Amino acid sequence: MSQNNEMHPRNPYRNKPPDFKALAVEYPEFRKFCQYVSNGKVTFDFKKDAAVRCLTQTLLKKDFNLDVEIPPGHLVPRVPQKLNYCLLIDDLLKANKLTKNVIGIDIGTGTSCIHALIGARQFNWKFIATDGDEKSVRVAHENVAKNGLSSSICVVHVNPDVKTVLMDVVNTIPDTDYAFCMCNPPFFEKGNGDDKFCEDISSSTETYSNRVASEFRTAPHSATFASSAELFVDGGEVAFVNRIIDDSVLLRDRIKIYTTMIGRKSSLKPLQNRLQRFGDDVKIMISVLNQGKTKRWMLAWTFSKSVSLTTIDRPISFQCPKPGLTRLMQEISILNGRLRQEDTLAIVAEFKCVTWTNQRARKRAKAILSESSIKKAKWNFSNVACQVAFGAGDGKDSYTDAGNFVSSESIPTNNLNAWDNASQAYFPLPNGEVPGPIIRIRIQVFSEDSYDSISFELISGSKQHLHQLVQYLKNLICR
C-alpha cells in the first residue's frame, strides 16, 4: 500500500506524484520506458534497472535542475525518499537555529552523490561527501562538477578498511564544526542478504539484483541493482552505525547532530540501547520515513547541550476548493499578515498581533463605532463602572496607529442584576520600540486535480495561536 500521504509535509511528491505522461512528452529518453494504454494513461516499467535509473535522473533534472550520471550496476536512489531525509534534517536545523553556514558530512555518498547535491541545491548547505569505493568517488566528483557545485561539495575517498568513519574526515580540518552528518549504510551483513538479492550473472562486474531468488518471495515491484559494497558490510547496518557512534563519542559536539538512515526496523533497538548507555550525555530521536511502498527510519542523536531533538510538531493541513492559494493570501492580507517567499516550496506568513479571534466582538465594536453619536450614546448608557488606564505617549496604537482606545461595551446576561463589560484598549510602546511578529508560520500549497491541500507549520510563536488561525482560515476558505 502506498504511504505517500505520510511523507514529510514539505515533500512535493506527497500530494503530487510524478506525472509520467507529462515526463514522457518532455523527455524522449524517459518515453522509451513508457507505454500508452487504452484509457489514455501511461504505464512505466519499474522492473527494468535502466528504467528506474532514467526515472531518477529525469526527476532530478526536472525538479532540482540536477544532471546526474548513475552507472549501470550501481544503486539507484529514490528521489522522494532522499528528499524526505534531507527535509527531516532541515527541520532539526531550523528548530535549533542552525541555519547559517551549514556544513554537513555525507557518509557513503555513492555515485549519485544525491544527498549532497539536493542539500546544496535546495537548502544551500555545504558538504564533505565520502566514499570508500574509488569508482563511486570519481563519478560523484564528476556529478558535482557538471552541476556547478564544486564550491559547495568536496568529494573525498576514504579507506574502507579503517574502522573509524568520521574521525579522519573531521580531523582533516581541525577548526571546523559540522552541523550534521548523514548516512545510508549498507543494510545487509555479508551472507545474510541472499534471500533478497542474488548475483547478476549477466553483468561483467560484481553486481547484485533483487530479482526473485526464492520461490517463497513474490516478484519485487521495482528493480534494484547494486554493487556488493552498496549492499553488504561486515556485521550489517547495526555494526556500521555502531562505528559512527564510536566516533561520535570522541568527537562529541564537533558535529552537532548525528543522523543515519535505518533500513530494517529490527536494527533500531540495539542501536537505541547502545546510545542510552551514555545516559544524560546524549539525546536520541527516531523518525519514520514513509514513501511509496517503502518505510525507512532516521536515527538521530547529539551530545550538544544546546541542541534539542524533541519531536518536531507536524504541520497542520486541510483541503479546500481551488484556488486555495489565492483565497488564502487574500484572507491573510485582511488579517494584516505579511507574506514572503521562503523558497521554491514554501511561503512564510508573519503576524504582529492576533486579529483572528473574538470576531463577533470585533464586528459589534465596529458596528457601534459606525452608528450615529446619538444612538451610540443611548447604547453605551448603563449603570456600570468601567475604568480604562491609558498609556503614556502619543495616543497611537502601537500596531495599527488607530488610537489607543477602541471600544467599551456592556452586554446583558441571564442575570438581570449583572452585566458583562468588555473594554479594548491599546497602549503605545515606550521609546519607539518596534515589536517583532508574535507568530511566524510556514505555508505550503499542494495542488490536486480538483482541490488544494494547504499545510501550516509553526516557525515561532504560540501553538494555540497557530491552531486558532488555521481553524479561522479553514472556516472561511472551505465553506
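Backbone N, Cα and C define each Cβ position, glycine as well.
The following features are taken from Swiss-Prot:
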BINDING   K82, G108, D131, T164, N184  S-adenosyl-L-methionine binding site
MUTAGEN   G110 to R  In oj32; at 25 degrees Celsius animals are either sterile or maternal-effect lethal and display a protruding vulva phenotype. Enhanced nuclear proliferation defects in germ cells in a weak loss of function dhc-1 (js319) mutant background
MUTAGEN   G263 to D  In g38; at 25 degrees Celsius animals are either sterile or maternal-effect lethal and display a protruding vulva phenotype. Enhanced nuclear proliferation defects in germ cells in a weak loss of function dhc-1 (js319) mutant background
MUTAGEN   D420 to A  Abolishes binding to dlc-1. Reduces nuclear accumulation of mett-10; when associated with A-421; A-423 and A-424. Blocks nuclear entry, and results in cytoplasmic localization of the mutant mett-10 protein; when associated with 361-A--A-367 DEL; A-421; A-423 and A-424
MUTAGEN   N421 to A  Reduces binding to dlc-1. Abolishes binding to dlc-1, and reduces nuclear accumulation of mett-10; when associated with A-420; A-423 and A-424. Blocks nuclear entry, and results in cytoplasmic localization of the mutant mett-10 protein; when associated with 361-A--A-367 DEL; A-420; A-423 and A-424
MUTAGEN   S423 to A  Reduces binding to dlc-1. Abolishes binding to dlc-1, and reduces nuclear accumulation of mett-10; when associated with A-420; A-421 and A-424. Blocks nuclear entry, and results in cytoplasmic localization of the mutant mett-10 protein; when associated with 361-A--A-367 DEL; A-420; A-421 and A-424
MUTAGEN   Q424 to A  Reduces binding to dlc-1. Abolishes binding to dlc-1, and reduces nuclear accumulation of mett-10; when associated with A-420; A-421 and A-423. Blocks nuclear entry, and results in cytoplasmic localization of the mutant mett-10 protein; when associated with 361-A--A-367 DEL; A-420; A-421 and A-423
MUTAGEN   Y426 to A  Does not affect dlc-1 binding
MUTAGEN   F427 to A  Does not affect dlc-1 binding
Who sits close to K82 (S-adenosyl-L-methionine binding site): which same-chain residues at least 6 apart have their Cβ under 8 Å from its Cβ? I114, H115, I118
Tell me, how many other CB atoms lie within 10 A of the CB of G263 (mutagenesis position), whichever protein chain they belong to? 16
Quick one: Cα separation, G110 (mutagenesis position) versus G263 (mutagenesis position), in Å? 17
For the recorded positions G108, G110, the one whose C-beta sees the most other C-beta atoms within 10 angstroms: G110
Give the helix, strand or coil assignment DSSP yields for D131 (S-adenosyl-L-methionine binding site). strand
Measure from the CA atom of N184 (S-adenosyl-L-methionine binding site) to the CA atom of G263 (mutagenesis position) and give the result in Å, rounded to a whole number. 8
State the three-class DSSP label for K82 (S-adenosyl-L-methionine binding site), counting H, G and I as helix, E and B as strand, and everything else as coil. helix
Cβ neighbours of N184 (S-adenosyl-L-methionine binding site) where a neighbour is any other Cβ within 10 Å: 24
Where does N184 (S-adenosyl-L-methionine binding site) sit by DSSP, helix, strand or coil? coil
Taking every pair from K82, G108, D131, T164, N184, which the record gives as binding S-adenosyl-L-methionine, the longest CA to CA distance in angstrom is 25
